[in-house]
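Okay, structure first, notes after.
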Amino acid sequence: MRINRWIWWATVILLYLRTGLAADFFRSSEENDRKSSDDLDNFNSTKIEPDKPKTAKELGVKSCESNQDCVHDGVCHRGNDGHGICMCPRSCPAITPKQCGYNYRTPSTCLLMDADYRSKYDVKEPTCYSRKCVCPPQFDDVHVTANQKPLRLNSTLLPTKCDKRDLAVVARAHPSTSVSKGIDVTLFCCINVDPEGFIDVASVFFIQNGTIMREATSHPFAPRNGLARRVHEKYSCWELEIKNAQTSDSGSYMCRVTASASDLDVTDTMQFEVKAPRQIKNLTVNPSERDAIVTWESEGGEDMAIDLRLVRRTDTRGQVVFSKDNLTSPVSIKDLRAATPYTLFVSGNNGQVPFEFTEHFTTKQKRPFPPKEEDVRVLNSGSALSCEVEWKSPAEPNGRITKYFVSVRGAMRKSDGSLTPDDLPAAVEVDKRCANWDGDENTSKHNGINPIDFANEFYSCKFGPLKPNRNYTVTVWAENSAGRSLPAVFHKNCVTNYAQPDMVETPQPLLSNNHSTFSLTFPQPPDDINGPISCYYIAIVPLPANVSLDILPKSEEIVMHSFSKVFTNNLLPSSAEEKRFFAYIAESYVQLPEETTIGDGVRVSDLKACNVQYLSRYSSEDLALRRGLKYTGFLIVRVDKEEELNRKDVRNGADPNIFRNLIDKSVSPTSRTRTASPMSRHLRQLHLSGPAYGYSAYFKPILLDTESSSSGFGIFMKIILPFLLFLAFATGVTMFFVNRKGHMLSTWCPLFTKMTSKDVVERTLLKQTFGAIPVDDLPTEYVVRHRDTDFLFAQEYESLPHFQLDTVASNRKENAIKNRYNDIRAFDDTRVKLKKINGDDYSDYINANFIKSWKEKKLFIAAQAPVDATIGDFWRMVWEQESYLIVMVANLTEKNRQQCAKYWPDEQITRYGDIIVEPASFSFHSDYAIRAFDIAHIGECGPDVIPNGNGVEYANVPIVKGQFANNSRRILQYHFTNWNDYKAPECSTGLLRFMYRLRELPQFNNSPVVIHCSAGVGRTGTFISIDSMLDQCLAEDKANIFEFVCNLRRQRNLMVQSLEQYVFIYKALAEWHMYGDTDEDVRDFEDHYQRLCASNRDRAVSFNQQSSTNGSISPRVAIVSSRESMTTSNGETGLEEEFKKLERNLTTPLSSNFAAKDENLLKNRYEAAVPFDKYRVILPPTIGHADSSYINASHIKGYFFDYIAAQDPVSEGTAFDFWRMIADQNVTTVVMLSDETDWSDVEKYWPIDGSGTECHFGSERNSVNVTCVSEEHHQDFIIRNLSYSMKDNESMPANQEVVQYSYTGWPSDSIVPKSANSLMNLIEMVLQRQSSLMGSQAPIVVHCRNGSSESGIFICISLLWLRQKAEQRIDVFQTVKGLQSHRPMMFTRFEQYSFCYRALADYISKTYR
């Protein structure tokens, strides 16, 4: 029976196998036939259709019924086929945002699954649920590398699931499942779902050898290093730590997981072994300069193969230079660096890590490489010049550098023929670390520079004072115990310009026989060592006989004026009391005479007079002298500085490169020599820094005898002059009371009023006037007037007339409510008269005047800002005068004071009197806003617009909207927002850019322009003056600012209200001439960049373009044509020329006194890269510190977001200050641009051990705790989420969050980043995050090693990127210029400037094309 049963089963099995084989055979045959047929049909094509992604059903995904089937934060999503899939946040890839739906402006999305996932699986895409991104389950095993924290398993884990029913567990061990005795081991039980609310802490345990239950030592619900629970990490693992593993720990380990709310019970088992290791002994390392030999012995018989890994310890991380496995003794390691520390890691080769130890050694030293040249520059401290030399350690120091030697040697550039020794300037007194070596070996012990005295491997020394007319070459050596390096001859030099002689001898006076003149003899002309002398001026100071020379100012400080003004001023009694005396230029010569006579009006024969005025303003006036006075004076020597210093060839053995030096600015000079063109001296004096003047002391005073007392002049002085003075005093007192009571006189005596007005006009015309200034002289004129705290500007401004014309309409009490200020009245002759309403005689008044621009090219209406009572009148004026453009140069409120009533609506249609105003559009920019309105007059809109009833019903928008479209007008309002009352803008760039935009509008050129500030006189008058003077400059190549402002004041009183505004007119025009319009449209930027990159000899510009409006030259082309010619023969590109324009500056550099204080010196990494006092970040006071307000950081005004440019911390103390700044400024975004390998541990302000660690800065009383919450590594940057708590600030909530973006694509030895694209991506990410912080006004902190170089590039590109997004315009030059004015050492290299252009051009090319 049993046999039959076996036979029956065997038969069934054979039949089944036969059937299966047959089916496989026929199926294979059919497939082969089909394949052959397809091959014939597709002979020319070999394309294979890819596998179709599998659906959820094909993958066997369980269908969920509700969210109860899903893990914590999971959601059950049903597809079109009704199949439900659990989705959860944990299954999302790293690129998916954690949160979503917060930004109402740009709703954030959850992106897509990665490409690999979508190519294999056709499952629902990520979506937003409860403000969290949820994703479909994973299906591929997850590989965890040995370096991936916190697990470091070097193994695979289960794919993440979202359905509770998919619960599974896997057992793993670290570092291995087979280890040596004594090793610390961690066993893991890792599940594939989120355990929150599903798996309890005690529901997972380990069972050893099937009998011993061992509880986990750590679980996902426990905090890690004080942070939040780890349940939200990517993997959920229970851990069993086994310290000092023994053989008794060997065996099988089963992980068992039981779900608390269901009957799910899953397990996984692994085998774990503890064994005894083999060892090696007597391992030795024998190093030389370039290699090392490693030998060892093995225990227990045959040679044992080991693994060796050699790490060079030149930084905190180290670099692996040798790594091989399964090596036997001996081993030779070659190509090592001399005098370099190394660490040899020795380990077993059987994978069980039976042993692991290290061996440290250092290779032998040899002579170092030369030091690396960093930079050389000339610095101007205000009192003297110094040469700053910067260098870095050699590329291969080959040992410990014990000394550096620096030689700064200055040779004459232009010799006067005498044998002058080279100058060896000493190190500046404030820096005791440095010394200038003269090359004498006997002094090398004393003149070496010890590198220990410097904080890092960047060295900087200053040498001075420098002598004029010198070329200082720089050479640096490095020395270690093996010897001294070859010299590093720097390619850059410190070149000093010409200067005045060190001493000018005092002239000797001689009295002439006629007692009405006197002579001067000159013992010896000054030497030309400091530069060729171009002119000699003889200055004379007349004084009353009883005035002593002791009260005179120094000869170089006395005010110079005309002959008549000097005598008038110096003879006043008040001049002696106030010690205020003037001097005048009597004679001038190209060559110094041996003797000359003053007062005879005759110049020394055969000697030419100077063709250049003193200070470009004062000519010689050798007029007859007055007798009875005392005369003194001095000799002035003028030396013209060279504007350019041409390059010299180094390779031919000539002088080393000479680099251009601008004394007014600490920048790297450019190598130049004096041009050989026969340029006259006076043309060379228009260089912005001006010529140098040397002054002698006052010569001994000489007294001219008085005339007879019976002479007519004596009678005049004794009798008539006192009477005239009394008459002038009485007239002044009378006019004072007349002015005080002017309103009474104008009411009761109209005739007297007219006479008074006429007299005032005629009297003001008698004041001193100032002529037109050529365009080329505008910068020089500004510099000259700006000296001595704007003395000449103040004198010119005080000469402006104050017209007192009739203001009857403004003075009426019925119109008092329509005036914002009592002293700002509208002249009757030029006031705007509105149409009267219902016969009301006072309804035609508004405080506004017609203003004619230069030669009446435009018509302005200068108005006060509307008050609440005049908003309707304001719009009525716009309608009646047919104005289509309003220019507003004030803010609604300034310093908590209303400057202007808000006269426009933002959203709803609004009625102002008889004018309907409908908002059409608006846009906001950094310095201005543009609004458009459609307005209509009620009387011209037809009877159906306004319904019967009161005005309140008019607000019914549906009734009004669309009724007056045919009768409406489009009005533009350009609102400049960066100008405070009674002041001038800090920088002219924003206003000029705003004005360029206006000058391109037809509404600005062809219709009346309504312009207002608050009073309608100060900022309004300044704006009109600049615009009109631009027209005059373009038409006549000159500007008569004084005359035009006088004409303005004839049309409206007090136009240009302050000296500061008057000075700004000059400054704006001067900078317009110096820099031109560098603002480009985005669409033209690439072509503009290509033109700049071309050599000037290959490009030319045509200026034949005509304006389509009035036939004149268009403003854009005219502005370009006003600058110097764009076609030169020097071979430089336009970009290089534009970069050199950055060196031009009308003002002196700002001070950095606070950074130079003794207590702050150690807080600066580089002495030249410190914040200006005006823009430095001021820290709040700290208890226990006398002065703790300083940090090397500067405020930078941004476009939408402000910035702080800071240097990297230099110590733990400055790292604490860095966090104090972050807390005080409420910073949430930090950008780090320096290479982390350059940082020492004491400089880092974040935990260096990565995610989950913390660090502490400060003292017990004042401290900050910083925690690294997470760390994400990307291709070119690292994102760290940091959390900090300030101990001394109880008002600040704990655990404030800061995101740090650490850019890794910028090598420390590179001037610019490796990739413009990677930096642009980082900028976009930073700005996108900053814009997502709703309502945050906190600045973005950007820091690098010196706080200027890399930070300047990042901020510059950020500003340019934001502006091209908002305005579609780019201005690299002015953006860089603005940054340089906020912090020193920004954009000192041409490569940095060129990189900004290239980065924007590449971005625009990819974005707009």
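Backbone N, Cα and C define each Cβ position, glycine as well.
Mapped onto DSSP helix, strand and coil, the domain 'Ig-like C2-type' (159-267) counts 12 helix, 46 strand, 51 coil. Per Swiss-Prot, the feature domain 'Ig-like C2-type' maps to 159-267.
Positions annotated as domain 'Fibronectin type-III 2' by Swiss-Prot, on the basis of sequence analysis: 372-502. Restricting the average to the domain 'Fibronectin type-III 2' (372-502) gives a pLDDT of 87.
Taken from Swiss-Prot, the feature domain 'Tyrosine-protein phosphatase 1' covers 793-1072, and the record attributes it to sequence analysis.
In the three-state DSSP scheme, Ala862 (mutagenesis position) is classed as strand. Here the Cβ of Ala862 (mutagenesis position) has 28 other Cβ atoms within 10 Å, regardless of which shown protein chain they belong to. For the published mutagenesis Ala862 to Val, Swiss-Prot gives the following note: In n1649; slight fluid accumulation in the pseudocoelom.
For Pro985 to Ser, Swiss-Prot lists a mutagenesis experiment annotated as follows: In n1635; fluid accumulation in the pseudocoelom. Annotation note: Pro985 (mutagenesis position) sits in a coil segment as assigned by DSSP. In the shown protein chains, 22 other C-beta atoms lie within 10 A of the C-beta of Pro985 (mutagenesis position).
Residue environment of Cys1013 (mutagenesis position) contains 28 other Cβ atoms, counted within 10 Å of its Cβ in all protein chains. Under mutagenesis, Swiss-Prot gives Cys1013 to Ser with this note: Loss of activity. Reduced synapse formation between the PHB and AVA neurons and defects in the behavioral avoidance response towards sodium dodecyl sulfate.
Mutagenesis annotation in Swiss-Prot: Cys1013 to Gly, described as Failure in quaternary dendritic arbor formation of the PVD sensory neurons; the structure shown retains the original residue. Mapped onto three states, the DSSP output places Cys1013 (mutagenesis position) in coil.
Listed in Swiss-Prot as a mutagenesis experiment, Cys1013 to Tyr is described as follows: In gm30; fluid accumulation in the pseudocoelom, reduced size and loss of both motility and fertility.
Listed in sequence order, Arg820, Tyr821, Ile824, Gln864, Ala865, Leu1054, Gln1057 are the same-chain residues at least 6 apart in sequence whose CB falls under 8 Å from the CB of Ala1015 (mutagenesis position). Quoting Swiss-Prot on the mutagenesis of Ala1015 to Val: In n1641; fluid accumulation in the pseudocoelom, reduced size and loss of both motility and fertility.
If you take the C-beta of Gly1021 (mutagenesis position) and look for same-chain residues 6 or more apart in sequence within under 8 angstroms, you find Ala862, Val1045, Leu1048, Arg1052, Leu1054, Met1055, Val1056, Gln1057, Gln1061. Under its mutagenesis annotations, Swiss-Prot gives Gly1021 to Arg the following note: In n1660; fluid accumulation in the pseudocoelom, reduced size and loss of both motility and fertility.
The number of other Cβ atoms within 10 Å of the Cβ belonging to Cys1344 (active site, phosphocysteine intermediate), over all protein chains shown, comes to 25. Look at Swiss-Prot and you will find Cys1344 (among others) tagged as active site, phosphocysteine intermediate.
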At the Cα level, what's the spacing in Å between Pro985 (mutagenesis position) and Cys1013 (mutagenesis position), rounded? 14
Per DSSP (three-state), Gly1021 (mutagenesis position) is helix
Residue counts in helix (H, G, I), strand (E, B) and coil for the domain 'Fibronectin type-III 2' (372-502), per DSSP? 6 helix, 53 strand, 72 coil
